[in-house]
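Here's the structure we're looking at; comments come further down.
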Amino acid sequence: MDVDELISSSKLLKHWPSLFITLALIWIVKRLFFKGNRVLKTYNLDEQVEEEVEHFADLGDELQPALEDKPHVPFVPGQNLNPNGAKRLYELMRGRRSIRSFNSHPKPDLSVIEDCIRAAGTAPSGAHTEPWTYCVVQEPELKRSIREIVEQEELVNYSQRMHPQWVTDLRPLQTNHVKEYLTEAPYLILIFKQTYGLSENGKRMRRHYYNEISTSIAAGILLCALQAAGLASLVTTPLNCGPALRNLLGRPVNEKLLILLPVGYPKDGCTVPDLARKNLSNIMVTF
């Protein structure tokens, strides 16, 4: 069979010019459609940026820094600096554990808690906004109300909201929706992040940049201070409880609950999971 006979006997080869034209048209349409979408997305993005620029441009000379514009002063390092201080801090912090069983008595003096929060207040923050509020609760009735709110939400969290794998991962820690430590611990420290500032008359003021990161850094310093004071704590982040707890404490709308810390001395015979922390080689990369 010669080439002409092969072409005439094959429907595909016989109509190849039409097929070629059809495929070429499909390719051209796809290219135009893709290019049109790409241009449309770029245009929308540019348009959005232009709107934002115009919005800020309207402020003109009204823009003022949130901080008072003062001359810088010489840096004064902290006191009692020690070259071995980092190692001493590590030895201190390696003993820190999450404690879920607290003694109601003896109760640490409130001044100790105040000093720990003072230390937390030295944390850096975006544009020096210091976007944090520490609510220290020691009244038994108020602690019971907090526990009631948290346990109601946690029951729903464990039974409905949380993924089964999450609940399974928590099993070795022996945690559930019952939070006895909320009434056992002599102190509860509720750490709120401030998403923006408020004036004395409740008017919204400056934006608080990186408020969650800033408040989280401060919370880490607080944990170090509590450990240095010989106090035990537990970092908790109650799901879906923030608004109710904020209202209970009468906090303003610009504050959102970030962390709830039970604080006190561990109960006699208190046990913790047999866990090991990662080695330095697993958490540090040197270049």
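Placement of Cβ uses the backbone N, Cα and C atoms for every residue, glycine included.
Just the original residues are modelled here, none of the noted substitutions.
DSSP assigns GLY126 (FMN binding site) to a helix. With a 10 A radius on its CB, GLY126 (FMN binding site) counts 15 other CB atoms from all the protein chains. The FMN binding site feature in Swiss-Prot is assigned to ARG96, ARG97, SER98, ILE99, ARG100, SER125, GLY126, VAL235, THR236, THR237, ARG277.
Under the heading 3,5-diiodo-L-tyrosine binding site, Swiss-Prot lists ALA127, GLU154, TYR158, LYS179. With a 10 A radius on its CB, LYS179 (mutagenesis position) counts 21 other CB atoms from all the protein chains.
Residues annotated as 3-iodo-L-tyrosine binding site in Swiss-Prot: ALA127, GLU154, TYR158, LYS179. Annotation note: TYR158 (mutagenesis position) sits in a helical segment as assigned by DSSP. Close to TYR158 (mutagenesis position) in the fold, though at least 6 residues off in sequence, lie VAL167, ASN176, HIS177, each with a CB less than 8 Å from its CB.
Under the heading of mutagenesis, Swiss-Prot lists TYR158 to Phe and annotates it as follows: Moderate decrease in catalytic efficiency and reduced affinity for substrates I-Tyr and I2-Tyr.
In the three-state DSSP assignment, the secondary structure recorded for LYS179 (mutagenesis position) is coil. Annotation of the published mutagenesis LYS179 to Gln in Swiss-Prot: Moderate decrease in catalytic activity but strongly reduces affinity for substrates I-Tyr and I2-Tyr; the original residue is retained in the structure shown.
DSSP assigns ARG100 (FMN binding site) to coil in the three-state reduction, outside any helix or strand. Between the C-alpha atoms of THR236 (FMN binding site) and LYS179 (mutagenesis position), the distance comes to 10 Å. In sequence order, ASN176, HIS177, LYS179, PRO238, LEU239 are the residues near GLU154 (3,5-diiodo-L-tyrosine binding site), counting only same-chain partners six or more apart with C-beta under 8 A.
Working note on the binding-site residues ARG96, ARG100, ARG277: by count of other C-beta atoms within 10 Å of each C-beta, ARG100 ranks first.
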